[in-house]
Amino acid sequence: MKFELDTTDGRARRGRLVFDRGVVETPCFMPVGTYGTVKGMTPEEVEATGAQIILGNTFHLWLRPGQEIMKLHGDLHDFMQWKGPILTDSGGFQVFSLGDIRKITEQGVHFRNPINGDPIFLDPEKSMEIQYDLGSDIVMIFDECTPYPADWDYAKRSMEMSLRWAKRSRERFDSLGNKNALFGIIQGSVYEDLRDISVKGLVDIGFDGYAVGGLAVGEPKADMHRILEHVCPQIPADKPRYLMGVGKPEDLVEGVRRGIDMFDCVMPTRNARNGHLFVTDGVVKIRNAKYKSDTGPLDPECDCYTCRNYSRAYLHHLDRCNEILGARLNTIHNLRYYQRLMAGLRKAIEEGKLESFVTDFYQRQGREVPPLNVD
C-alpha cells in the first residue's frame, strides 16, 4: 500500500491509498462487512454505491467459518467475491466487548466462544495469523480498546499493554512475510498525555498507517473532538489516519476537519434496517405514518437506485410489512448517502472550500457548526 497526499485545506487532507487491488480516494468511508458480507448487499451493489474498500471482522470470521474454510477458497476476497481492498480489524474490540466472559492477561485474552461456550485464547500473534489467512490488504494490530469511562491509571496500564502488543503484532506480521499494510492503533482514552505516549511508541515501532482507537465508546463529542485535535498533528503526515468505528455523518465531517482520512461504522447499514435513513436535510424515519402517502423520492438530491426508482410511500409500505426488499433498498440509499458525503468533502478540500461545505452541511439540517480548535 502507498499513501499519496495531494492537497490540504486547513487540517483536512485529500489523497489516496494505492493498492494492487485498486485505488481508494481519501477521505473515505468503509462499509462494514462483519461476516464477509455487507448485510443484504451483493459486492456489485456495494461497489455501485461508490465504496472502494470495505471492512471485515477478524473475530467473527475466525469463529465462523474459520481459517480452514477460508483457505479452501483462497482468502476473504475469493470467499465473498469482493474485488477491491479489504481492511480487517484485529478482533480486539469484539473480545473486549464480551465483558464478564473474558479475562485479559499480558499474554492475550482468554474468553468463551459466544456461539458454543468453548474456551478460546486470542493474542497478537494469532490475530496476525488469522488476518494473514484472510488476505487483508490492511491488517490492524491487536490491542485493548480501553472502555469509557476509565480512570487515568487504568487507561495508562491499558495503553502500555497495547503498546507491547503492538510490538508483538509487528514482529509476527513481519515473520509471516506479509507484504500488505499494518496499522497501529493509538489508545489512551480521553487523556492527552497518554495519547502522546501511545503515538510516540507506535511511531517508534513503525507502521504503514495509524488509527485512533478508543473513541466513540460513550465519551462526550467534545472529548472526541479535543483528542483528535491533539493527536492528529502528531501522526506522520505521510501516513494515513483512520478513526475507528465512527460514525454519524456529522462525525465524519468533524473528523475530516481535524485531519482524518479513513472511517468505518455499522451505522448506515444498521440504521437502514431500522428505517432510519440519512438525507440531505437530516433524517427520515420511514416507518412514521406521515410517509404513508408521500409520493416523493426519499432524497431528491440523491442519485442512488432507491431514490431514482421508489417513493417514500413505497419504502414506508415495505417497512410496515417487514419486507426484506425494504431493508435492502434502505441500505443502498444510506451507503450511497455516506459515499456522496465523502465525495463532497473530497471535492471541497480540492477546491479550498471545506468550511463553506461544512457550513452548508449543518445549515441544511438546521444546526450550528461545532467549534474547531486548531491553529
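Keep in mind that glycine also has a Cβ here, set from the backbone N, Cα and C atoms.
Don't expect the noted substitutions in this model, because it carries the original residues.
In sequence order, Leu17, Gln52, Ile53, Asp261, Met262, Phe263, Met342 are the residues near Cys28 (mutagenesis position), counting only same-chain partners six or more apart with C-beta under 8 A. According to Swiss-Prot, the mutagenesis experiment Cys28 to Ala carries this note: Slight loss of activity.
The note that Swiss-Prot attaches to the published mutagenesis Asp89 to Glu is: Reduces catalytic activity by 51%. Proximity of Asp89 (mutagenesis position) to non-local residues of its own chain (separation of 6 or more, Cβ distance below 8 Å) is seen for Leu55, Gly56, Asn57, Thr58, Phe59, Met140, Met244, given in sequence order.
Mapped onto three states, the DSSP output places Asp89 (mutagenesis position) in strand. Annotation comment: Swiss-Prot describes Asp89, Ser90, Gly91, Gly92, Phe93, Asp143, Gln187, Gly214 as substrate binding site, evidence class sequence analysis.
Taken from Swiss-Prot, the feature active site, proton acceptor applies to Asp89, supported by sequence analysis.
Annotation of the mutagenesis experiment Ser90 to Cys in Swiss-Prot: Loss of activity.
For Ser90 (mutagenesis position), the Cβ neighbour count at a 10 Å cut-off comes to 29, with all displayed protein chains included. For the mutagenesis of Ser90 to Ala, Swiss-Prot gives this note: Loss of activity. The structure shown keeps the original residue.
Here Swiss-Prot notes a mutagenesis experiment, Cys145 to Ala, with the remark: No loss of activity. Sequence-distant neighbours of Cys145 (mutagenesis position): residues of the same chain at least 6 apart with a C-beta under 8 Å from its C-beta are Gly92, Phe93, Phe96, Gln187, Gly213, Gly214, Val217.
Around the Cβ of Cys232 (mutagenesis position), the same chain contributes Arg11, Val212, Arg241, Arg258, Gly259, Ile260, each under 8 angstroms and 6 or more positions distant in sequence. Annotation of the mutagenesis experiment Cys232 to Ala in Swiss-Prot: Slight loss of activity.
The Cβ of Asp264 (mutagenesis position) lies under 8 Å from the Cβ of Phe29, Met30, Pro31, Val32, Leu55, Leu87, Tyr242, Met244, Gly245, Val246, each on the same chain and at least six residues away in sequence. Secondary structure at Asp264 (mutagenesis position), taken from DSSP and collapsed to helix, strand or coil, is strand. Quoted from Swiss-Prot, the note on mutagenesis experiment Asp264 to Glu is: Reduces catalytic activity by 88%.
A mutagenesis experiment is reported in Swiss-Prot for this position, Asp264 to Ala, Asn, Gln, Lys or His, and the note states: Loss of catalytic activity.
Among the features that Swiss-Prot reports, active site, nucleophile is placed at Asp264, with the record citing sequence analysis.
According to Swiss-Prot, the Zn(2+) binding site annotation covers Cys302, Cys304, Cys307, His333. If you take the C-beta of Cys304 (Zn(2+) binding site) and look for same-chain residues 6 or more apart in sequence within under 8 angstroms, you find Thr49, Ile332, His333, Arg336, Tyr337.
There are 23 other CB atoms within 10 A of the CB of His316 (mutagenesis position), with all protein chains counted. A mutagenesis experiment is reported in Swiss-Prot for this position, His316 to Ala, and the note states: Slight loss of activity.
Cys321 (mutagenesis position) falls outside any helix or strand according to DSSP and counts as coil. In Swiss-Prot, the entry for mutagenesis Cys321 to Ala states: No loss of activity. The structure shown retains the original residue.
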Which same-chain residues, if any, lie at least 6 apart from Cys307 (Zn(2+) binding site) yet have Cβ under 8 Å of it: Pro297, Leu298, Asp299, Pro300, His333
Residues within 8 Å of the Cys302, Cys304, Cys307, His333 Cβ centre (excluding the Zn(2+) site residues themselves): Pro297, Leu298, Asp299, Asp303, Tyr305, Thr306, Arg308, Ile332, Arg336, Tyr337
Cα-nearest neighbour of Asp143 (substrate binding site) within the listed mutagenesis positions, Ser90, His316, Cys321: Ser90
Around the Cβ of His333 (Zn(2+) binding site), the count of other Cβ atoms that are within 10 Å: 28
